[in-house]
Amino acid sequence: MEILYTEITQDLTEGLLEIALEELEKNRKVYYIVPSSMSFEKEKEILERLAKGSDTAVFDLLVTRFKQLPYYFDKREKATMKTELGTVGLSMLFRRVLRSFKKDEIPLYFSLQDSAGFLEMLIQLRAELLTANLSVENLPDNPKNQELKKILAKFEAELSVEYANYSEFGDFTNRLVDGEFDQQLKDVTIIIDGYTRFSAEEELFIESIQEKVARFVVGTYSDENSLTAGSETIYVGTSQMITRFRNKFPVELRKIASSAVNEVYSKLTRILDLDSRFVITDEKIELKAEDEKYFRIWEAENQKVEIERVAKEIRQKIIQGAFFKDFTVLVGDPAAYEITLKEVFDLYEIPFFYAQEESMSQHPLVIFFESLFAIKKNNYRTDDVVNLLKSKVYTDANLDEEVIDYFEYYVQKYKISGRKKFTEEFIESEFSQIELVNEMREKLLGSESPLQVFLGNNRKKTGKKWVSDLQGLLENGNVMTNMNAYFSAAELQNEHQMADKHEQVWQMLISTLNEFLAVFSDEKLKSVEFLDILLAGLKNAKYRQIPANVDVVNVKDYELVEPKTNKYIYAIGLSQTNFPRIKKNSTLLSDEERLEINQTTDENQFIEQLNVANYQKNQFTVLSLINSAKESLVLSMPQIMANEQGEFSPVFQLFLKDADEKILQKIQGVNLFESLEHIGNSRSVIAMIGQIERELVESEETSEDKRVFWSSIFRILVKSNADFQKILLDLAKDIDTVNLAPDTLEQIYGDKIYASVSSFERFYNCEYQYFLENTLSLETFENIDINSKIVGNFFHEVFEKVMKETDLSAENFDEKLTLVLQEVDKNYSRYFTQDATARFTWSNLEEIVRQTATVLKATVSTDELKTLLTESSFGLPKSELGNFSVDDIYLRGRIDRLDQLSTDYLGAIDYKSSAHSFKLQEAYDGLSLQFMTYLDVIKQAFPNQKIWGALYLQFKNQPINLSEINQLSEIANILKESMRYEGLVLEDAAEQIKGIENIALKKTNIYNEEEFEQLLKLNEEHYRAAGQRLKKGKIAINPIMKRSEGIDQSGNVRGCRYCPLKSICRFEANIHMNEHSREIGQKSQAEILAELKGEERDE
């Protein structure tokens, strides 16, 4: 055995390739072994080096991995008919083994038999024992491990009897010892590159083969000091490995001759070396200003700014002649950076390969199985059924996608949930597409549907029967047909990567089912157990990655780095929390147990002590990272990461201790003090020019800023870039609406506009809201709570029926109210039993009704105010109050109560489920039209009677803070004060109204006859103005805004506060407020009244 070592600042691979070429000249077969995590990149690098930069093939040199070696020497056909289980199958077998134990046999682990996490830990433990050349008997003796021994022993017994699983690598090692391959190995050279430690399994293989080959070479990183310094070294793992090999067999140890070294990276290595030795020295290693060319540390504002600066530098170096393949981006948290990096690199037109395994969990087929499992487990929850259908895998042959939308709308609106409701006919006949929805429901969810045939009963079946039944679902439910269609469509559109994904997922399903049959074929299972086992194999599966072999930027986890990786290295997202990465031992064996195993086992048996191994690995990873660049290295940390303040890693602090200030660079978003650093490509400059423009406007000019540069860039873009010109033209119109065409107006309105009173209040809140909700009839899903329409209708119906009762008096009021409540409850029960929120609301309704009814009871008992009509309508067929129109606008509505004073004055009572009061300002701005319209309708219907006004009555169950009262007797008065009518009253009737109990009268809401008439005219003017705009087809996005309120905490102006349609109009208060909102509340009450009395009103 030869062990060649060199310092990590040197090129180890260059020295090993010289040996490989020597051996090839001797006509020897060379096996060049590299770590599995970098085998593809290393093979590509080695072949390019041998061919001096161009692609080539060298038939007698194979870059490979330890576990692949048996394939090259053992060409025997496997003569077994047994199934070989993969990771999914092993998990299934462990599950079956666990299910075979009784609770008293494995009390600690019995409850974890279906835990995916525990099954994964068992697979991991078994794999560790194999690579450590250990068996279950080597586990320390304690109650936990006694259970693990039982589980693993039974598992191995069943595996060896029923399946073809065995360690090919271990078997190959045993056959090497027996001399089976001696003849083949005579002209073989084995070279090992990049290892700093080996597993027990690998060491046993090395011991078995190293004397049988022509030449056996191990190349690694170390220095003379480390070979004698023991543990106090940056090469501690390597020195331990070399010492172990030298003690076991003859070793020729030599150092590879020095080549040219980058002094900056040598300094960084020396800093780490001194730190790892814990020595106090007078040696001062400084990073100077000129070292910035080779090494920088960035402190970026945030992740996006950090990635953008990487992208800008890549684009600039490309212009200078570099290739994309010359760049490697290493990330501290691959999952956290994936989305942002892809977006930024796409913007900067940088091709890249992101070496992050992608889960299959988002594929439609996996979503289908997840939904299928959830449907059975949770008894057909609404969302689970909708997700199943929206996966578009399980469909009817001629299913229109629009029908799925109708179906979703129906089941969400009517809260359809539970198997019974989905298998029975939908009955809400007022739903316009009920026939289409029912047809789809019957075919896909009905009692004879493929889904119900598969899931319909809860009987246990054998595994093979479940697989057979699933095949029927896949065929009859068009799952197979749809998967084939997805694959063909992707191929047809040249989306070969997507087509490959479809194929991989389908193959994974077939493989999982085959392994399921191998393990559970004769086991009896319920459907939910079958789906759970199946899903465990699918949702954790990953797509195979095809490494990039073209001119692209490579992006990967920084832990996969190796020395001399590339010319330019950007290691980003390196914070205190992940650099170095601290890993906790989450296996079934503690560090103490691992130490005990290693102290009691034979020479070629040892298991990794994770606390020690992780420390050594972290140390070597940092060492590899700072030596990974050939020309330029950047280490970067964002100040904000995952919404938390980032802190410098100890490694950063170590390098910065004696570094020039130029080494640490603050990376900001675009600003006026930098120029060319921010130029990447034209698309990215266009994307950030808005920020630059804002900076130009908001900041004061200084002698140091680059505003002249940015103004020039702006002018160049305006003149030469058509895309930028279009953006500029569209900026001011990004939410501008287009007037409706005359023929469209004719179709939607005709000669007359028919609308409700409340809809015009919506018009004055925002014209676009009116257009969407009233013209286009868009509806939002309504959950039944205290503010929903259903609850409002419930209250109205209760009080309408009570107030219509004959012979109603204060004495029998409560009795009649109880009877009415019972009757109305029956009518509304289907709404209030839809879900938990609805049931909770229902439980509170009676309290609210009875509390509000105290006011009505007082009204019934007085002779001063009598109810003439309840729920009297206008503008509807057979309306009690007739029709009401303003020019060509025909209004409809319903007045909750028409009440008459003893003096024959008429007025309106309006019930509300939320707090309301009459405000002159809102009537002036068009936001409060109901009261004045109701009074206008009454005046028209009863021309010979005078009007007293209109009042609101809120339905509520007033809460009382008991800490604020002195005696319980005060509660009745407090409730009485809180339950009052409020509104506007005419001056002539004010005195009489004041004398009626439970009416709160404000001086500001008492109006004389002249003011009342002016208010009626103003109200009609609002309708006319709105009608004219509608008939001209004008629709503006103009939510109301009160200047004194501005933008609230949720980022809305007043008109958008409760609007559910913002995703359609895209109104953003901070951008559009000044141009697109309608300002209200600009006049005082005195000014409004003065204007009503004769002055011209501003429109």
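Counting begins at 1 with the first residue displayed.
Even glycines carry a Cβ here, placed using N, Cα and C.
Original residues throughout; no substitutions modelled.
Cys1056 ([4Fe-4S] cluster binding site) falls within a helical segment according to DSSP. For Cys766, Cys1056, Cys1059, Cys1065, the entry in Swiss-Prot reads [4Fe-4S] cluster binding site, with the evidence type sequence analysis.
Quoted from Swiss-Prot, the note on the mutagenesis of Asp910 to Ala is: Slight increase in UV sensitivity, slight loss of nuclease activity, still recognizes chi sequence. Shows hyperrecombination. Same-chain residues at least 6 positions away in sequence with a Cβ under 8 Å from that of Asp910 (mutagenesis position) are, in sequence order, Ile895, Asp896, His916, Gln930, Phe931, Tyr934, Ala950, Leu951, Tyr952, Leu953, Gly983.
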(request) Please report the DSSP secondary structure of Asp910 (mutagenesis position), reduced to three states. (result) strand
(request) Tell me the Cβ contacts of Cys1065 ([4Fe-4S] cluster binding site) under 8 Å, same chain only and six or more apart in sequence, or just say none. (result) Ile735, Tyr768, Leu772, Ile1037
(message) Neighbours of the [4Fe-4S] cluster site Cys766, Cys1056, Cys1059, Cys1065: Cβ within 8 Å of the Cβ centroid, same chain, sequence order.
(response) Asn765, Tyr768, Gln769, Ile1037, Pro1039, Gly1055, Leu1061, Lys1062, Phe1067
(request) Could you work out which of the binding-site residues (Cys766, Cys1056, Cys1059) has its C-beta surrounded by the smallest number of other C-beta atoms within 10 A? (result) Cys1059
